[in-house]
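As given in Swiss-Prot:
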{"type": "VARIANT", "residues": "E40 to A", "note": "In a spontaneous PAS-resistant mutant strain; complementation with wild-type folC restores PAS susceptibility, confirmimg that this mutation confers high level resistance to PAS"}
{"type": "VARIANT", "residues": "E40 to G", "note": "In clinical isolates: Q274 and 501063; PAS-resistant; complementation with wild-type folC restores PAS susceptibility"}
{"type": "VARIANT", "residues": "I43 to A", "note": "In clinical isolate: Q36; PAS-resistant; complementation with wild-type folC restores PAS susceptibility"}
{"type": "BINDING", "residues": "D44, P45, S46, S150, K151, F152, E153, W181, D182, A183", "note": "7,8-dihydropteroate binding site"}
{"type": "BINDING", "residues": "G74, K75, T76, S77, N301, R338, D351, A352, A353, H354", "note": "ATP binding site"}
{"type": "BINDING", "residues": "T76, S98, E174", "note": "Mg(2+) 1 binding site"}
{"type": "VARIANT", "residues": "F152 to S", "note": "In a spontaneous PAS-resistant mutant strain; complementation with wild-type folC restores PAS susceptibility"}
{"type": "BINDING", "residues": "H201, D203, D384", "note": "Mg(2+) 2 binding site"}
Amino acid sequence: MNSTNSGPPDSGSATGVVPTPDEIASLLQVEHLLDQRWPETRIDPSLTRISALMDLLGSPQRSYPSIHIAGTNGKTSVARMVDALVTALHRRTGRTTSPHLQSPVERISIDGKPISPAQYVATYREIEPLVALIDQQSQASAGKGGPAMSKFEVLTAMAFAAFADAPVDVAVVEVGMGGRWDATNVINAPVAVITPISIDHVDYLGADIAGIAGEKAGIITRAPDGSPDTVAVIGRQVPKVMEVLLAESVRADASVAREDSEFAVLRRQIAVGGQVLQLQGLGGVYSDIYLPLHGEHQAHNAVLALASVEAFFGAGAQRQLDGDAVRAGFAAVTSPGRLERMRSAPTVFIDAAHNPAGASALAQTLAHEFDFRFLVGVLSVLGDKDVDGILAALEPVFDSVVVTHNGSPRALDVEALALAAGERFGPDRVRTAENLRDAIDVATSLVDDAAADPDVAGDAFSRTGIVITGSVVTAGAARTLFGRDPQ
């Protein structure tokens, strides 16, 4: 695959400093240690361990206010938009998101950039003795042999400690999974953001959407005495979910701002490299906003982020955020792995869609914002996902699909994915490849052949494309193959 680079990603380039081999080795060692703990997909409904660790660390999460983001789809994009807006308003930010695409350092960002491998390792080593103490206490608790701290709990503690050390003015905190029992819920955020909720992580959160909403609504917490009410900023939801979220907001005495009621997307126009928006915020109308991301769903993410930042700064009917700062913030937004272009001629996109809702948003964007005449999907999906739902959403926009394996032990094997794809696409439209690199080569051959077809030719390669999708792991692995640095 001549157009890609198979070397390891430069885990520190986003900071402007290239990490040394020793620093990379230390980072890998820390990751190995963290991987010995409970994985992020395993939930124990308790905040006892993370709360105890925060107490030992001096409650770093209380040293700055936070904007807390839960939901099913769009959390990371909203978090990155909030980060960019707050930065444009001259506040120092810390941001923690999950999972990472390429390097674990992406999970902890300060001033909009991932911390360096050296900082990541130093932060872990700083809290490591206290983590060991909590492990011992938990395992000895009441003689029951409780669990040690999970990987995500330790990562969350690292982020909160790094933010306090920086120090930051505002933390932008994305929930890992769920909300109520998520390790991030040791904060008491003045602004709780809920992106659209759908069914995902069925093995861990269940298949009852009202129950899922109840878990995610757990981040809407009562404000401390003497503080302004918490504000719940809620994106578009189905009625059953909205009912749960509003009930939780009442319980927490939280003010509520809902999309299409208190804020809305008024207008969007497709533009080169993204879209131009007119948004109704809590403080008024913001016009001529260029967002360098594709898709109607990103416009809704943008207005959700705007309302969240307005709520944080107290904007409302009598006070609007600075319009130039808002425009500058949105113009600076990046969201790696979200319909991100890797190359042109033929066009290659990667997208981290990993559930039916995400796949539907991807398909809608491809159908409405591009003029492809022949499009090939490269697909690897994790085995615990709704594979058929993802395939059903993508089938109308992909002429062919190449199914493969992204290297994750959780990924569905190629044979099983090919069988599922054949049922949706028909066997003639399905190809297989053992690994992602080979799959991209197969897809490239397919678009080369299509470009030579007189029914497609005219704009040739500009009318053919490849989309690599199916999971965050797939998008991250592809990003590394194309030589992109972690962001």
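Positions of Cβ are set from backbone N, Cα and C atoms, glycine also.
Nothing has been swapped: the model has the original residues at all the noted spots.
Annotated features, which come from Swiss-Prot, shown on the structure.
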| residue | record | Cβ neighbours (10 Å) |
| --- | --- | --- |
| E40 | variant position | 18 |
| D44 | 7,8-dihydropteroate binding site | 15 |
| G74 | ATP binding site | 25 |
| T76 | ATP binding site | 25 |
| S98 | Mg(2+) 1 binding site | 20 |
| K151 | 7,8-dihydropteroate binding site | 20 |
| F152 | variant position | 25 |
| D182 | 7,8-dihydropteroate binding site | 25 |
| N301 | ATP binding site | 31 |
| A353 | ATP binding site | 29 |
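Neighbours of E174 (Mg(2+) 1 binding site), defined as other CB atoms within 10 A of its CB across all chains, total 24. Taking the mean position of the Cβ atoms of T76, S98, E174 as the Mg(2+) 1 site, the remaining same-chain residues with a Cβ inside 8 Å of that point are I69, K75, A79, T96, T97, P99, R107, V175, G176. Cα to Cα, K151 (7,8-dihydropteroate binding site) and I43 (variant position) are separated by 11 Å. Using I43 (variant position) as the reference Cα, a 10 A cut-off selects D182 from the binding-site residues T76, E174, D182, D351, D384.
Listed recorded positions near T76 (ATP binding site): S98, E174 (candidates S46, S98, F152, E153, E174, D182; Cα-Cα distance within 10 Å). Under DSSP, T76 (ATP binding site) is assigned to a helix (H, G or I) in the three-state scheme.
The Cα atom of E153 (7,8-dihydropteroate binding site) lies nearest to that of S98, taking the binding-site residues S98, N301, A353 as the candidates. Whole-number maximum of the Cα to Cα distances across the ATP-binding residues G74, K75, T76, S77, N301, R338, D351, A352, A353, H354: 17 angstrom. In the three-state DSSP classification, E174 (Mg(2+) 1 binding site) falls within a strand. Taking the C-alpha atom of S98 (Mg(2+) 1 binding site) as reference, the shortest distance to any of the binding-site residues S46, A353, D384 belongs to A353.
Ranking the recorded positions G74, F152, N301, A353 by the distance of their Cα atoms from the Cα of S46 (7,8-dihydropteroate binding site) places F152 first.
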